[in-house]
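**Q** I grabbed these lines from Swiss-Prot:
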- Arg65 to Pro: Decreased potassium ion transport. Results in a shift to a more alkaline pH for channel activation (MUTAGEN)
- Lys67 to Met: Increased activation rate by PtdIns(4,5)P2 (MUTAGEN)
- Gly77 to Arg: Loss of potassium ion transport (MUTAGEN)
- Cys140 to Arg: Loss of potassium ion transport (MUTAGEN)
- Thr164 to Ile: Decreased potassium ion transport. Results in a shift to a more alkaline pH for channel activation (MUTAGEN)
- Ala167 to Val: Decreased potassium ion transport (MUTAGEN)
- Gly210, Cys211, Gln212, Val213, Thr214, Gly215, Lys216, Leu217: ATP binding site (BINDING)
- Arg297 to Cys: Loss of potassium ion transport. Results in a shift to a more alkaline pH for channel activation (MUTAGEN)
Amino acid sequence: MTSVAKVYYSQTTQTESRPLVAPGIRRRRVLTKDGRSNVRMEHIADKRFLYLKDLWTTFIDMQWRYKLLLFSATFAGTWFLFGVVWYLVAVAHGDLLELGPPANHTPCVVQVHTLTGAFLFSLESQTTIGYGFRYISEECPLAIVLLIAQLVLTTILEIFITGTFLAKIARPKKRAETIRFSQHAVVAYHNGKLCLMIRVANMRKSLLIGCQVTGKLLQTHQTKEGENIRLNQVNVTFQVDTASDSPFLILPLTFYHVVDETSPLKDLPLRSGEGDFELVLILSGTVESTSATCQVRTSYLPEEILWGYEFTPAISLSASGKYVADFSLFDQVVKVASPGGLRDSTVRYGDPEKLKLEESLREQAEKEGSALSVRISNV
């Protein structure tokens, strides 16, 4: 009796098992190259209610154009709302001119005879302009209570809105944009070991404290019971030459993962650029100037992992004795020894996509026994 294969998702079990990459469909990634989630949430019960329960996070995550629109609408709305209340107070007290108040009548709010005047008084009170033309008299205690309530409520509202603005500006997200990952990962020998390498650089002079780079291998995994786990996550460890847990990220650094018998990458088709997996890289650290925790993310698909290449050296020494990091060389790679074969003595620089295409053409020509001359540019 054969067991029925099941597919497990985040919170949902379905009866159909589909690969991450279907034939003829462009390979999709869970995480974009700039670290944003590429997952769409659907069929969430009471989604709006859940967002309203956590207003602070909702407002901070809100895009700037909506935040500015909400900011303006909130202030204008409170001015108008309390203006209507002030107008109703004037109507109830008989302060309007069309009601024919007696000559010795003392209004609740002096010079408030129309809805426009009530709106202007509400605006002047809330913004503490205080022109002096419209003011509260001692005749109406209700007006005094209303003024206190308006100032207290609107002050709380201003504190909340201002706090969300400051929190959004101070988020370490913008600091994360000055941390750069290489566009491609490369596989070559390093210190006699086959390694998968990525390059990371800090483009600011201020440092990140306690940097750590971790990796997650995402792929479909089938258990012994026949269950297909969509996007199974496996840890992939990275280190620098010093094997330190906290590298000194003052210059562009290359992080290594040794592809040995214990590596989760050992059975993957890294050389062919094919396969159904995604390698997610996460760099975490503390911003030196603000002590806020910063996280930078990127991901690599199989075609973004280059076999038999190393990164071009991007650090040099100037005539004045200063180290220079040339970011025009940051993503460039050089053809080196093909892992498992002899070292190629010809050094080639250029665009990784072009190099990868030319290398595949060269290998195809060698298999057919024909001589093929491929010109590689230094662009």
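Quick reminder: no glycine exception, Cβ is built from N, Cα and C everywhere.
Keep in mind that this is a model prediction, so the values were computed, not measured.
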**Q** Report the nearest neighbour of Val213 (ATP binding site) in space among the mutagenesis positions Arg65, Gly77, Cys140, Thr164, Ala167, comparing Cα positions.
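**A** Ranked by Cα distance from Val213 (ATP binding site), first place goes to Ala167.
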**Q** What number of additional C-beta atoms lies within 10 angstroms of the C-beta atom of Thr164 (mutagenesis position)?
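**A** I get 21 for this one.
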**Q** Note down the number of other Cβ atoms within 10 Å of the Cβ of Val213 (ATP binding site), including every protein chain shown.
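**A** Its Cβ has 23 other Cβ atoms within 10 Å.
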**Q** Let me spell it out: for each of the recorded positions (Arg65, Lys216), count the other Cβ atoms within 10 Å of that residue's Cβ, using every protein chain shown. Which one has the most?
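**A** Comparing the recorded positions Arg65, Lys216, the most crowded Cβ belongs to Lys216.
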**Q** By CA-CA distance, flag whichever of Gly77, Thr164, Arg297 among the mutagenesis positions is nearest to Gln212 (ATP binding site).
**A** Arg297
**Q** Measuring Cα to Cα, how far is Thr164 (mutagenesis position) from Arg297 (mutagenesis position) in Å?
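**A** About 24 Å separates the two Cα atoms.
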**Q** Can you tell me whether DSSP puts Cys140 (mutagenesis position) in helix, strand or coil?
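**A** The residue in question, Cys140 (mutagenesis position), is coil (DSSP, three-state).
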**Q** Looking at the mutagenesis positions listed here (Arg65, Lys67, Cys140, Ala167), whose Cα lies nearest to that of Leu217 (ATP binding site)?
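**A** Closest by Cα: Ala167.
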**Q** Rounded to a whole number, how many Å is the Cα of Gly210 (ATP binding site) away from the Cα of Arg297 (mutagenesis position)?
**A** 16
**Q** Cβ distance under 8 Å to Lys67 (mutagenesis position), same chain, sequence separation 6 or more: which residues?
**A** Phe59, Thr164, Phe165, Lys168
**Q** Give the three-state DSSP assignment (helix, strand or coil) for Arg297 (mutagenesis position).
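**A** For Arg297 (mutagenesis position) - judged by DSSP and reduced to three states - the answer is strand.
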